[in-house]
Amino acid sequence: MTKLSAQVKGSLNITTPGLQIWRIEAMQMVPVPSSTFGSFFDGDCYIILAIHKTASSLSYDIHYWIGQDSSLDEQGAAAIYTTQMDDFLKGRAVQHREVQGNESEAFRGYFKQGLVIRKGGVASGMKHVETNSYDVQRLLHVKGKRNVVAGEVEMSWKSFNRGDVFLLDLGKLIIQWNGPESTRMERLRGMTLAKEIRDQERGGRTYVGVVDGENELASPKLMEVMNHVLGKRRELKAAVPDTVVEPALKAALKLYHVSDSEGNLVVREVATRPLTQDLLSHEDCYILDQGGLKIYVWKGKKANEQEKKGAMSHALNFIKAKQYPPSTQVEVQNDGAESAVFQQLFQKWTASNRTSGLGKTHTVGSVAKVEQVKFDATSMHVKPQVAAQQKMVDDGSGEVQVWRIENLELVPVDSKWLGHFYGGDCYLLLYTYLIGEKQHYLLYVWQGSQASQDEITASAYQAVILDQKYNGEPVQIRVPMGKEPPHLMSIFKGRMVVYQGGTSRTNNLETGPSTRLFQVQGTGANNTKAFEVPARANFLNSNDVFVLKTQSCCYLWCGKGCSGDEREMAKMVADTISRTEKQVVVEGQEPANFWMALGGKAPYANTKRLQEENLVITPRLFECSNKTGRFLATEIPDFNQDDLEEDDVFLLDVWDQVFFWIGKHANEEEKKAAATTAQEYLKTHPSGRDPETPIIVVKQGHEPPTFTGWFLAWDPFKWSNTKSYEDLKAELGNSRDWSQITAEVTSPKVDVFNANSNLSSGPLPIFPLEQLVNKPVEELPEGVDPSRKEEHLSIEDFTQAFGMTPAAFSALPRWKQQNLKKEKGLF
């Protein structure tokens, strides 16, 4: 049986973040040189160990990659080694099965410069060489806008289409041909890959030229080379659209219980979306089917060893039983070491042995209360990661302007009503703060739960108008009633009051109720608000402070579980609600009038609020698109600032709020649809997200620290120093720079013979195709070299027989030439 060798164990580095790659050779794991990372042969299988540094520990992902022409034995060995490596890591890794052509975004993301799939494999003598070599002739089809994959295709114009980028690699010259319908970003990615091949594989001693498909006449020398190597230019195929995955499929979750009964796989459906963590028992194994797009296997810590060891084979049998494609992605999750992607398929995911955030979290029902650490406003811009965690750009002491929507227009709110938010209204709040000498803006759009649809629409429209007035600089934050973020509360210094309904308009004819009850939550000036609840006894809670306002009195009711800080903040906000003297009432010592005002005694929540297991929140970045008329979100694993492209829009999900980042060159439709797109994301999220989650719209160049803090080493000057595609193209030079090299490539001697040909003096005689095909040596015409039959053909016959020009044939690897000659009867 295949075993992880002592040599592999000895060389295995499990403490340093980064990649390690092995190829399966003669059923053994053989290390791949780091200089060739990102280059894979389609006849082989590989194992990739990715180590990531998290806040307090390391996480591990093991991928095994299956080339389309690899043998079943190699595939089996790769799977076994993956399991053994996970055992060596004591079950701390997530295992991934990757099949050529259907690699996960996480896998592609490891190779930022591009993933190159080459023909051949170890069985045909193909090696991962470190030395510079110019003996290369191939055509690479580059697919993808972000994490690109480049595969070798037939060296012929018929391989081309109008929508993609192609690299014609001729050793000393690489020609990048851009389809006329390819995007700027696809061209930039293609150029990055071409330069990577030049610098890493050829030591920088290769020319790179670019041909734009819509203007081929501008590159006559390069087109001469292409036509020489690829044959006569032909009509191009139409652009091939990228595979589109419907959001509904991603959201279609089914959880199955797995058991291995007497060697037979038995699966039983347990639940469908939305899923909760308590469905997973530590004693069992489960399969989670994400609409057939991806299969997850979860192994409970106390499950029997046979079931745990057979996790991957269970998944493959499940795929077969469901008649899913063999290339379906598989992830094996260990109990306690689950990936962020897996965790966020559940409504909430907690880990009892982890600490998260900046304070202890307590909960009753679905309401959480955070014991805040001391707030330090000076740290927000120096340490944006603190700003991101606390969701604070400063301490709320900046300048504020507030408007209310009236008759669909903006009307300034009288100063005496600042901090009062009525559920029947919508408000716009513009907050101005300084970083150094520069002004920055936050634009809050607060929408009451009882406001009319016209007012809600008008609030969004007026936000756009106000945003334009300030040159698009404000960060827009949509705040549904009840979802007020800490910074908004901090502006009112502990005096924010939210009313169930009503309005503060001067012409309001409705009178508010004579008795009102407010639940106060918060421990300091930066996190306190009073929220109106129905004035009934059953809405009390022993863990909080409540303000009960009647016509004759104002009570401050203190539950047994509230803290001293909460009582002090409640006194402050109570002064905003009522000017009358407050009567402090301790739970259990209420006067009769108190209960009478609430309509009589009634049971209410009086159990001690328990400490919640720490909620695990991993920020996730998605590239968004609605160009097809459907919302698409592509996740970017291990993201950093470089992943934010100026042409696109992105969504940063930090669970209790969602940022929508707009690049300055994004198309207008995507800019206008920012809020709608973010809401669509929440609606189609597999875990069943709260549609009222706050949405924050951020424009490139005006990012607040609450956003930048989620990125490692954010550079505010990045885009001012970044070179455009046009700049990079200009740096490559023009056709005069490589005239000598193009002359070498187009010289007649390479028309028929390749570099390995055993050339005789003078040209070989030409014979008709039918006199050479499937003929034994004794039946060949006189003068024919039996080992070089193809060189006795005319160019027309050669092209007819092989489906390509002699030059294209000569560019193929030696093993493929031999296979083609056998196939065509010319061996």
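Backbone N, Cα and C atoms are what each Cβ position is placed from, and that goes for glycine too.
Every residue here is the original one, so none of the noted swaps is modelled.
The shown structure was predicted, so the numbers you read here are calculated from the model rather than taken from an experiment.
Break the domain 'HP' (761-827) down by DSSP state and the numbers are 36 helix, 0 strand, 31 coil. Swiss-Prot lists 761-827 with the feature domain 'HP', giving sequence analysis as the kind of evidence.
In the three-state DSSP scheme, E25 (mutagenesis position) falls into the strand class. All protein chains shown were included, and the count of other CB atoms within 10 Å of the CB of E25 (mutagenesis position) stands at 16. What Swiss-Prot notes for the published mutagenesis of E25 to Q is this: Inhibits activities regarding actin capping, actin severing and actin bundling.
Close to D44 (mutagenesis position) in the fold, though at least 6 residues off in sequence, lie R23, I24, G67, S70, E74, G121, V122, each with a CB less than 8 Å from its CB. While the structure shown retains the original residue, Swiss-Prot records the mutagenesis experiment D44 to L with this note: Inhibits activities regarding actin capping and actin severing.
DSSP assigns D61 (mutagenesis position) to a strand. Cβ neighbours of D61 (mutagenesis position) (same chain, under 8 Å, six or more residues apart in sequence): L49, A50, H52, A93, V94, H96, A106, S339. Under mutagenesis, Swiss-Prot gives D61 to N with this note: Inhibits actin-severing activity. Does not inhibit actin-nucleation and actin-capping activities.
Around the Cβ of E74 (mutagenesis position), 23 further Cβ atoms fall within 10 Å across all displayed protein chains. DSSP assigns E74 (mutagenesis position) to a helical segment in the three-state reduction. One entry in Swiss-Prot concerns the mutagenesis experiment E74 to L. Its note says: Inhibits activities regarding actin capping and actin severing.
The annotation that Swiss-Prot gives for the mutagenesis experiment D86 to L reads: Inhibits actin-severing activity. Does not inhibit actin-capping activity. All protein chains included, D86 (mutagenesis position) registers 23 other Cβ atoms within 10 Å of its own Cβ.
In the three-state DSSP scheme, A93 (mutagenesis position) is classed as strand. Taking the Cβ of A93 (mutagenesis position) as centre and 10 Å as the limit, one finds 27 other Cβ atoms among all the protein chains shown. Record note (Swiss-Prot), mutagenesis A93 to G: Inhibits actin-severing activity. Does not inhibit actin-capping activity. The unchanged residue is displayed.
Quoting Swiss-Prot on the mutagenesis of R138 to A: Reduces binding to PIP2. According to its DSSP assignment, R138 (mutagenesis position) is in a strand.
Listed in sequence order, T183, M185, E186, R189 are the same-chain residues at least 6 apart in sequence whose CB falls under 8 Å from the CB of K145 (mutagenesis position). Under the three-state DSSP scheme, K145 (mutagenesis position) falls in the coil class. According to Swiss-Prot, the experimentally introduced change K145 to A is described as follows: Does not reduce binding to PIP2.
Experimental mutagenesis at this site is recorded by Swiss-Prot as R146 to A, annotated: Does not reduce binding to PIP2.
Neighbours of D467 (mutagenesis position), defined as other CB atoms within 10 A of its CB across all chains, total 19. As a published mutagenesis entry, D467 to L appears in Swiss-Prot alongside the note: Reduces the Ca(2+)-dependent actin-severing activity.
For the mutagenesis result D715 to L, the note given in Swiss-Prot is Reduces the Ca(2+)-dependent actin-severing activity. Long-range Cβ proximity for D715 (mutagenesis position), meaning a same-chain Cβ under 8 A and a gap of 6 or more residues, is found for Q641.
All protein chains included, W815 (mutagenesis position) registers 16 other Cβ atoms within 10 Å of its own Cβ. Quoting Swiss-Prot on the mutagenesis of W815 to A: Reduces interaction with F-actin.
There are 10 other CB atoms within 10 A of the CB of K822 (mutagenesis position), with all protein chains counted. For the mutagenesis of K822 to A, Swiss-Prot gives this note: Does not reduce binding to PIP2. The structure shown keeps the original residue.
Within 10 Å of the C-beta of R146 (mutagenesis position) there are 17 other C-beta atoms, taking all protein chains into account. Using a 10 Å radius centred on the Cβ of R138 (mutagenesis position) and all shown protein chains, the other Cβ atoms total 19. Rounded to the nearest whole angstrom, the C-alpha distance between R138 (mutagenesis position) and K822 (mutagenesis position) is 21. Per Cα geometry, E25 is the residue among the mutagenesis positions E25, R146, D467, W815, K822 nearest to D86 (mutagenesis position). Across the domain 'HP' (761-827), the model assigns an average pLDDT of 78.
When the alpha carbons of D467 (mutagenesis position) and K822 (mutagenesis position) are compared, the span between them is 69 angstrom. Following the DSSP three-state reduction, the secondary structure of D715 (mutagenesis position) is coil. Across the structure, R146 (mutagenesis position) and E25 (mutagenesis position) place their CA atoms 31 angstrom apart.
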